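> Below, the features straight out of Swiss-Prot:
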type	residues	note
VARIANT	H14 to R	In plasmid IncFII R1
VARIANT	W210 to R	In plasmid IncFII R1
Amino acid sequence: MRLASRFGRYNSIHRERPLTDDELMQFVPSVFSGDKHESRSERYTYIPTINIINKLRDEGFQPFFACQSRVRDLGRREYSKHMLRLRREGHINGQEVPEIILLNSHDGSSSYQMIPGIFRFVCTNGLVCGNNFGEIRVPHKGDIVGQVIEGAYEVLGVFDKVTDNMEAMKEIHLNSDEQHLFGRAALMVRYEDENKTPVTPEQIITPRRWEDKQNDLWTTWQRVQENMIKGGLSGRSASGKNTRTRAITGIDGDIRINKALWVIAEQFRKWKS
């Protein structure tokens, strides 16, 4: 059956402290999968994700968020795609914290992937950096553990650049027309056709809290990201019926939208610099 990369409140966990193995087992059992899925060939090198996590823990990286895809085929549940967000010890406090996003599965739907990200505490937004900051992919063969550890340090090496770009965005002011343009571009990423967007750019750039009322590029982006990921905005469908935007609850959709929004923000940064 087709993998449905979705997770809900029973398939994800987030804490303000490192997650324990018991918590990971309860919410993301595929991290502990005892073997590869039967569809994988003999060339597939199987290593439980928890082994990778423990090696990363030894290097000072701790998981604070984890989620697992819901699947229609229950036979794939223990092998399904999972995502963890890890932080380096000593880099936990502050308004934003850099993270390593680790994705994997044991059913063939994903290699090991590591992507740089940022977690924003005020709105609990988990951001994903665009491809221009590097994305590490490790296939299921050879010295997986060594390659993943090396990849983690490669991702760690781009955090300074990520932070520099973030601080630059905080210094860039956007007027109302420019914010509208940002919101419009974001809606096109999600819905592709302006005639099918259930909400307006004004709605997607509206802040949900007073801390996000600033008009800089960074904050505008945060407002858009939160409104798109969390959903719940009132609007009208293409047929004119009242509707509400849906939250983005799939791993693949979350990564895709986040990367696209980062690209839009980077384009605005270059345009306004």
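From the backbone N, Cα and C atoms, a Cβ is placed for every residue, glycine too.
Map these features onto the structure and tell me what's around them.
DSSP classifies H14 (variant position) as strand under the three-state reduction.
Annotation for W210 (variant position): no spatial neighbours, criterion Cβ-Cβ under 8 Å with sequence separation of six or more.
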